[in-house]
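> Structure incoming, see below.
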Amino acid sequence: SLTGVFPSGLIETKVSAAKITENYQFDSRIRLNSIGFIPNHSKKATIAANCSTFYVVKEDGTIVYTGTATSMFDNDTKETVYIADFSSVNEEGTYYLAVPGVGKSVNFKIAMNVYEDAFKTAMLGMYLLRCGTSVSATYNGIHYSHGPCHTNDAYLDYINGQHTKKDSTKGWHDAGDYNKYVVNAGITVGSMFLAWEHFKDQLEPVALEIPEKNNSIPDFLDELKYEIDWILTMQYPDGSGRVAHKVSTRNFGGFIMPENEHDERFFVPWSSAATADFVAMTAMAARIFRPYDPQYAEKCINAAKVSYEFLKNNPANVFANQSGFSTGEYATVSDADDRLWAAAEMWETLGDEEYLRDFENRAAQFSKKIEADFDWDNVANLGMFTYLLSERPGKNPALVQSIKDSLLSTADSIVRTSQNHGYGRTLGTTYYWGCNGTVVRQTMILQVANKISPNNDYVNAALDAISHVFGRNYYNRSYVTGLGINPPMNPHDRRSGADGIWEPWPGYLVGGGWPGPKDWVDIQDSYQTNEIAINWNAALIYALAGFVNYNSPQNEVLYGDVNDDGKVNSTDLTLLKRYVLKAVSTLPSSKAEKNADVNRDGRVNSSDVTILSRYLIRVIEKLPI
């Protein structure tokens, strides 16, 4: 066997062709990502039992890796746990962890495409939430369907005092209930459109089982269009640009199938937050659909302009009058974040200086540019990301720098939080209703940071967040229906409770435990911990999108990473200077030589030193040039 030093901390490791001889039994104290892992990235398990040695074992019993687990006290769950790090196992296959004196884990895969099915299942979940139509799908041999629902959406009584109807069909049911809320659509659509813009080449070829699968629009965007079609109906019929806050029954309905809910549904009066979120969503839709359906794009941007103009002339934060309704309020404390996001998306789509100035003036009012913890009630991050990654000219360099600094500081903080948590939870010890959604939403911060300043720590922390919701948690359970180890069976979801089928509808992330890590209960009545929601699912979709049709960085050139450690920093500049001055004769690898050629002229010389130094002080925004 081969013996060596594992880089994360002088631990002896062995690679051996020996076979497991002991009969290990499954033990739920060995907690890991039951979906699996990507080659050349972090792979960790948490063992809630006293142990030392662990083995990574192939399905046929061959031991491919022997390691020593390291102990730590988890301040969150208040238990001593042992971390098994097997990141150096990269051969594709199916494995399990065997821990002497404890037992074995669930089987898991190591593969480049390990998240493809999970991504498609989360997208299937969105399709199955469609309102105003019938839906039908077979998953794991079980058929899920319902008939056309809510085809009378919606009445205008609370808008104009008349019991008349304006079409507001389509869109997704929001959560465990069947209502439709513009403000929660904001973070949902924004997250999914950003997934498209950040990972377009990876998502464009993905085939989904949806009715529109044979048209000329990518399937991922087809699903989003179904929601935008509804969003467009939410403008007031008077042409003012005001946007209704939601379409809803007066009270929450019972646990019945959607086609059996016949209570009248109404447009609920406008709010400034809903109007601003409408602007942002339709502005994004305009630029994203333009290559595929220019007429639709034009419809979207024209609607966005009308509502933006209204907001400009009506600067006050206006809350929706929801006095006739007991359904979800989605009432934001402030609309400053919504208006900032609207300005960013209008500028990115149209390029007019008016929108740029609006965004920059608003962004200057935010003392913290990037928040680690964000959801429907704080969408400022979405606008900051769009502005920061925009290739349009005219940005304020000082503001760009301020947002970058905040982004990288926040991303670094998330990495530290994950590394110091016994289960790699990126949100640390913070818990509230729907916190699982935030855990996977934080991958957005990490991925944008990785675009601005490539760092494998950011990518691995994003994978930690995914691992947490698929089994590396206190329960050793997946938090996503239909996926992974022992997933939720009783979500707070009216379809799952009313259809007479034992298995819940698939592809939904449940909210997770609160007020603490041990407070999740898998029962239908626990809306506090076991509800589903489009904003949480969209966050999961973003998290998984980054690793669909993924190319391992092992094979990619990371310009500026002269020492080939997966990061670009001052250490690389020092090595590059020494190499150019011939103080060292070689770079660590052939990949490092490619990484060092930051101007791509086929040579490594003083020009590369100059460019890399300017990049590190952020005079240059991107490598290579």
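Using N, Cα and C of the backbone, Cβ positions are placed for all residues, glycine too.
Don't expect the noted substitutions in this model, because it carries the original residues.
Feature list, courtesy of Swiss-Prot:
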MUTAGEN   His143 to Ala  104% of wild-type activity
MUTAGEN   His150 to Ala  2% of wild-type activity
ACT_SITE  Asp177  active site, nucleophile
MUTAGEN   Asp222 to Ala  72% of wild-type activity
MUTAGEN   His262 to Ala  19% of wild-type activity
MUTAGEN   Asp293 to Ala  98% of wild-type activity
MUTAGEN   His492 to Ser  25% of wild-type activity
ACT_SITE  His492  active site
MUTAGEN   Asp493 to Ala  0.8% of wild-type activity
MUTAGEN   Asp499 to Ala  224% of wild-type activity
MUTAGEN   Asp519 to Ala  91% of wild-type activity
MUTAGEN   Asp522 to Ala  1% of wild-type activity
ACT_SITE  Asp522  active site
MUTAGEN   Glu531 to Ala  0.3% of wild-type activity
ACT_SITE  Glu531  active site, proton donor
> Do you know offhand how many angstrom separate Asp222 (mutagenesis position) and Asp293 (mutagenesis position) by C-alpha?
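Asp222 (mutagenesis position) to Asp293 (mutagenesis position), Cα-Cα distance: 11 Å.
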> Compile a sequence-ordered list of residues in the same chain as Asp522 (mutagenesis position), six or more apart from it, whose Cβ lies below 8 A from its Cβ; state 'none' when nothing qualifies.
Arg477, Pro488, Met489, Asn490, Val510, Asn530
> Of His143, His262, His492, Asp499, which is closest to Asp519 (mutagenesis position) if I measure between C-alpha atoms? They're all mutagenesis positions.
His492
> Which residue, out of the mutagenesis positions His143, His492, shows the minimum number of other Cβ atoms inside 10 Å of its Cβ in this structure?
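Checked His143, His492; of these mutagenesis positions, fewest Cβ neighbours within 10 Å: His143.
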> Given the mutagenesis positions His150, His262, Asp293, His492, Asp493, which lie within 10 A of Asp177 (active site, nucleophile) by CA-CA distance?
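Checking each Cα against Asp177 (active site, nucleophile), the hits are His492, Asp493.
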> Which site among His150, His262 has the most other CB atoms no more than 10 Å from its CB, taking these as mutagenesis positions?
His150
> Taking the Cα of Asp493 (mutagenesis position) as the centre, which of the mutagenesis positions listed as His150, Asp293, Glu531 lie within 10 Å of it?
Glu531
> Looking only at Asp493, Asp519, Glu531, the mutagenesis positions on record, which one has the least crowded Cβ, with the fewest other Cβ atoms within 10 Å?
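Across Asp493, Asp519, Glu531, these mutagenesis positions, the one with fewest Cβ atoms within 10 Å is Asp519.
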> Cα distance, His150 (mutagenesis position) to Asp293 (mutagenesis position), nearest Å?
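That separation, Cα to Cα, works out to 27 Å.
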